[in-house]
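Asker: One structure is given below, represented as structure tokens, and several questions about it will come after.
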Amino acid sequence: MSSLIMQVVIPKPAKFFHNNLFSLSSKRHRFSTTTTTRGGRWARCSLQTGNEIQTERRTGGYQPTLWDFSTIQSFDSEYKEEKHLMRAAGMIDQVKMMLQEEVDSIRRLELIDDLRRLGISCHFEREIVEILNSKYYTNNEIDERDLYSTALRFRLLRQYDFSVSQEVFDCFKNAKGTDFKPSLVDDTRGLLQLYEASFLSAQGEETLRLARDFATKFLQKRVLVDKDINLLSSIERALELPTHWRVQMPNARSFIDAYKRRPDMNPTVLELAKLDFNMVQAQFQQELKEASRWWNSTGLVHELPFVRDRIVECYYWTTGVVERRQHGYERIMLTKINALVTTIDDVFDIYGTLEELQLFTTAIQRWDIESMKQLPPYMQICYLALFNFVNEMAYDTLRDKGFDSTPYLRKVWVGLIESYLIEAKWYYKGHKPSLEEYMKNSWISIGGIPILSHLFFRLTDSIEEEAAESMHKYHDIVRASCTILRLADDMGTSLDEVERGDVPKSVQCYMNEKNASEEEAREHVRSLIDQTWKMMNKEMMTSSFSKYFVEVSANLARMAQWIYQHESDGFGMQHSLVNKMLRDLLFHRYE
């Protein structure tokens, strides 16, 4: 490794220049807000770069952050103390014994499913894989004619990457094989498991498509008549967002609430889930504090008052994407990426003139300090923050993995900025792209590729150049993850962005192209998300990338659907429901 370091030159983070940017306070932008005929809000500011030039600019109208620096730094939790770790260890041993000693095959599978939903399955991975491995090779313990057990077994095996054929459901279909048997409609628990299992389908699996349609139709009817409160709650939850599309930790609290109401609740499992939740929350708070210190030190939110100050929301995203406890470094890194993507996105979408955006793109393509000097002051600090961050991450990867990631990281950030410029040109020309033209660019402009690129280099144990090349030719798993991220984002933010005068999003592109209603367009986008998940599911079963990189790629898509599940902007506009979910995970301990 030492010889490799001698041969690779990574630009030194340009901290020597960073301090000079804070002397630009005399050039801070002066805002006065006016409305325009194009919709949205505009700000009039002066850029003092010699001669004073009046430039009309948009503003996003975003609200200030709900958590200032001092508030974030004040968070503390007793659950980071050693005594809680020791207590949890004792309960983990007890649950391991339950898994080993449970003789009922279905009860074992149900316990595994509960552990996953409670967010504590990470403590039992070896035991779970051993149990599922035995279930994969022996079917004798499960009645293949029982829909509930068959569907539960199928779903868990696929979730753990076992190759299970959809043919296990053939015995539940009618004689012609065209639909499922009508006699199943009274098996509500079985239908719920069938519905959940259907979301692990890959492209071309017709039986699972039939299963989804059949189960959905009858579960929607059961919601209106079923009197079992716990079962009804599970059905409503699944119809809102199926288990396979849900992130684990952000959902854990609500499942703990549901689990403790069940008559078959295990007190030890419940107590472990509550304690573990509070311990993880304590860890998350420490990571958030570190990310917040970095954000404060960049000065971006002070020098660029038009950008979204959302460091807490940026961190919240990471808790669903990088779920394993030991990857705190990666969560903090991802928080920084989210903050930088958000900042640069606001520069392109809201504030920069087309000429400035072209200058910024050229500077990013050249990737050197000299290019930065041609930028207006507000862009210089943005450029330098990104430049320093990427070089620092490349250095850490070289130090820890012995691999120079610099050219790959530069490529993905340049690609992101170039996609932003394409959309800026559409805006200034008043261009309305077709849905195909829009998606060709927007799955890149959503910002998922830099996230996955950085995570690839951190989460791959032994990095091979061939794998790095495959990843950065935008492998199908990257494309699927970013496509779902884009479409889910569009479903939640498109109306707000169109009101600001932005280019049409996927919903509006479809409406313009097909002369469709908004609801028809949204239904089409939902179908695109479903189709893309089938591509994702196939990649999850067959991908040559590391198991955990595949997992975080899927989690990026899941977190997008979690944030935007009610088709409103839970990030930029601080939607009250998302705000509550964020507080419950990061700040409110479980009593």
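Using N, Cα and C of the backbone, Cβ positions are placed for all residues, glycine too.
Sharing the feature lines straight out of Swiss-Prot:
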BINDING   Arg308, Asp345, Asp349, Arg486, Asp489  (2E)-geranyl diphosphate binding site
BINDING   Asp345, Asp349  Mg(2+) 1 binding site
BINDING   Asp345, Asp349  Mg(2+) 2 binding site
BINDING   Asp489, Thr493, Glu497  Mg(2+) 3 binding site
MUTAGEN   Asn338 to Ser  Acquired ability to produce E-beta-farnesene, beta-bisabolene and beta-sesquiphellandrene from farnesyl diphosphate (FPP), thus having a sesquiterpene synthase activity
MUTAGEN   Asn338 to Ala or Cys  Acquired ability to produce cis-alpha-bergamotene, trans-alpha-bergamotene, Z-beta-farnesene, E-beta-farnesene, beta-selinene, beta-bisabolene and beta-sesquiphellandrene from farnesyl diphosphate (FPP), thus having a sesquiterpene synthase activity
MUTAGEN   Gly447 to Ser  Lost ability to produce 1,8-cineole, alpha-pinene, beta-pinene and alpha-terpineol, but strongly increased ability to produce sabinene and slightly acquired ability to produce limonene from (2E)-geranyl diphosphate; when associated with I-338, T-339, P-449 and T-450
MUTAGEN   Pro450 to Thr  Lost ability to produce 1,8-cineole, alpha-pinene, beta-pinene and alpha-terpineol, but strongly increased ability to produce sabinene and slightly acquired ability to produce limonene from (2E)-geranyl diphosphate; when associated with I-338, T-339, S-447 and P-449
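Describe the structural context of these features.
Answerer: According to DSSP, Arg308 ((2E)-geranyl diphosphate binding site) is assigned to coil rather than to any helix or strand.
Around the Cβ of Asp345 ((2E)-geranyl diphosphate binding site), a 10 Å sphere holds 20 further Cβ atoms from the protein chains shown. DSSP assigns Asp345 ((2E)-geranyl diphosphate binding site) to a helix in the three-state reduction.
Following the DSSP three-state reduction, the secondary structure of Asp489 ((2E)-geranyl diphosphate binding site) is helix.
In the structure as shown, the Cβ atom of Asn338 (mutagenesis position) sits within 10 Å of 24 other Cβ atoms.
Under the three-state DSSP scheme, Asn338 (mutagenesis position) falls in the helix class.
Look at Gly447 (mutagenesis position): DSSP puts it in coil.
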Asker: At the level of the C-alpha atoms, what whole-angstrom distance separates Gly447 (mutagenesis position) and Asp349 ((2E)-geranyl diphosphate binding site)?
Answerer: 14
Asker: If you measure every Cα to Cα distance among Arg308, Asp345, Asp349, Arg486, Asp489, the residues said to bind (2E)-geranyl diphosphate, what is the biggest one in Å?
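Answerer: About 19 Å separates the two most distant Cα atoms.
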Asker: Please give me the CB contact count at 10 A for Thr493 (Mg(2+) 3 binding site), counting all chains in the structure.
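Answerer: I get 20 for this one.
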Asker: Counting other Cβ atoms within 10 Å, pick out the least crowded of the binding-site residues Arg308, Arg486.
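Answerer: Output over binding-site residues Arg308, Arg486: least Cβ neighbours within 10 Å is Arg308.
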Asker: Report, as a single number, how many Cβ atoms besides its own are within 10 Å of the Cβ of Gly447 (mutagenesis position).
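Answerer: Result for Gly447 (mutagenesis position): 23 other Cβ atoms within 10 Å.
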Asker: Cα of Asp489 ((2E)-geranyl diphosphate binding site) to Cα of Asn338 (mutagenesis position): how many Å, rounded?
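Answerer: That separation, Cα to Cα, works out to 14 Å.
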Asker: Please identify, from the binding-site residues Asp349, Asp489, the residue with the sparsest Cβ neighbourhood, meaning fewest other Cβ atoms within 10 angstroms.
Answerer: Asp349
